[in-house]
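Accompanying notes for the structure given below.
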Amino acid sequence: MIVFISLFTIFLTVLSLLTNNIIVWWSIFLLMTVVFVLLNKSSKSYTSIFNYFVIQESLGLLFLLFSSGLLQFFIILLKIGVAPLHFWIFNVTNNIFNYALMWFLTFQKLPFLTILLQIFWLSSVYILLMGLLICYVQIFVMKSYKNLLIISSTESFNWIVLGLFFSMFNTLYLFVYYFLLMILLISKFSKSSGYNFVNWETALVFLNIPFSVSFFVKIFSLSEIFKFDSFFTLLLLFSMFLSVLAFSFWLINLSMKNNEELSGSNKMNYFIIFPLMVISII
């Protein structure tokens, strides 16, 4: 079923690129909501399903009502959960775990991303940069492992959206690596073992260790943003220090507890995928 849903999502993504019909786009929104419901029905995450359905379908109706490209652009930003319009995400993620959480943070957003590219508003770059600053402040004040992961994923996705406006091919290529990495990070996160995913590899990835996918996403996007506005680039670099302080909370906890219980943490997969990430530079 997962393979079928993944292929179906890729099909909807290609379809959204081939057409600019609003009715077709709205149909894609509806089908992606159905996909989310199917993935979470087996885990009985009814609260998350209800919240997601109400939010997405309400925004979908507003998307049909407003013919202005600018209003539709903001509606899609809100549907994806791009910062600073990500306030509704926590109402959905509270009751989803494992691969459903990974899907919601990554692949669920792919068809929306290609539609967003087609109705791009140039001045929205400043809104996305402001969203990054808000994410860094939120990361600094949060201490929940799961919420830190969600906010960090939202922040990384903002970088992906920024990069998409500058280079579509490079960003989609990095999105695939980002998707694979999130599979490794979130697959151990479940109701029965809520802290098993917090291992040294996870902490180092979110601290932007060189040659990790989050490192590449930020470097490529910063190099393009610097051509656009050097002041915001400098401000973002200073604000990134807040996220380092927040994720040091993970490092302190890891250094003070027995890590033998984290032995099944996919270490071999990390050693395999990290060298492959270097290829993305070439």
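Backbone N, Cα and C define each Cβ position, glycine as well.
Modelled residues match the original; the substitutions are not represented.
All protein chains considered, the CB of Val24 (variant position) has 14 other CB atoms within 10 Å. In Swiss-Prot, the entry for natural variant Val24 to Met states: In strain: PB826. The structure shown retains the original residue.
Among the natural variants in Swiss-Prot, Trp25 to Ser has the note: In strain: ED3101. The residue drawn here is the original one. All protein chains included, Trp25 (variant position) registers 24 other Cβ atoms within 10 Å of its own Cβ.
Taking the Cβ of Ile76 (variant position) as reference, residues of its chain lying under 8 Å away and at least six apart in sequence are, in sequence order, Phe63, Phe112, Ile115, Leu116, Ile119. Record note (Swiss-Prot) on the natural variant Ile76 to Val: In strain: ED3092 and ED3101.
Counting every protein chain shown, the Cβ of Leu85 (variant position) has 17 other Cβ atoms within 10 Å. According to DSSP, Leu85 (variant position) is assigned to coil rather than to any helix or strand. What Swiss-Prot notes for the natural variant Leu85 to Phe is this: In strain: BW287, EG4181, EG4207A, HK104, HK105, JU403, JU439, JU516, JU793, PB800 and PB826.
Record note (Swiss-Prot), natural variant Val125 to Ala: In strain: HK104 and HK105. The unchanged residue is displayed.
Under its natural variant annotations, Swiss-Prot gives Ser190 to Leu the following note: In strain: ED3083.
Among the natural variants in Swiss-Prot is Gly194 to Ser, noted as: In strain: BW287, EG4181, EG4207A, HK104, HK105, JU403, JU439, JU516, JU793, PB800 and PB826.
Swiss-Prot gives this note for the natural variant Thr202 to Ile: In strain: JU403, JU439, JU516 and JU793.
Here the residue is the original one, but Swiss-Prot notes a natural variant at this spot, Ala203 to Val: In strain: BW287, JU403, JU439, JU516, JU793 and PB826.
Quoted from Swiss-Prot for the published natural variant Ile209 to Thr: In strain: JU726.
When the Cα atoms are compared, Val24 (variant position) and Val125 (variant position) turn out to be 27 Å apart. If you measure from the Cα atom of Val125 (variant position) to that of Leu85 (variant position), you get 14 Å. Between Leu85 (variant position) and Trp25 (variant position), the C-alpha separation comes to 20 Å.
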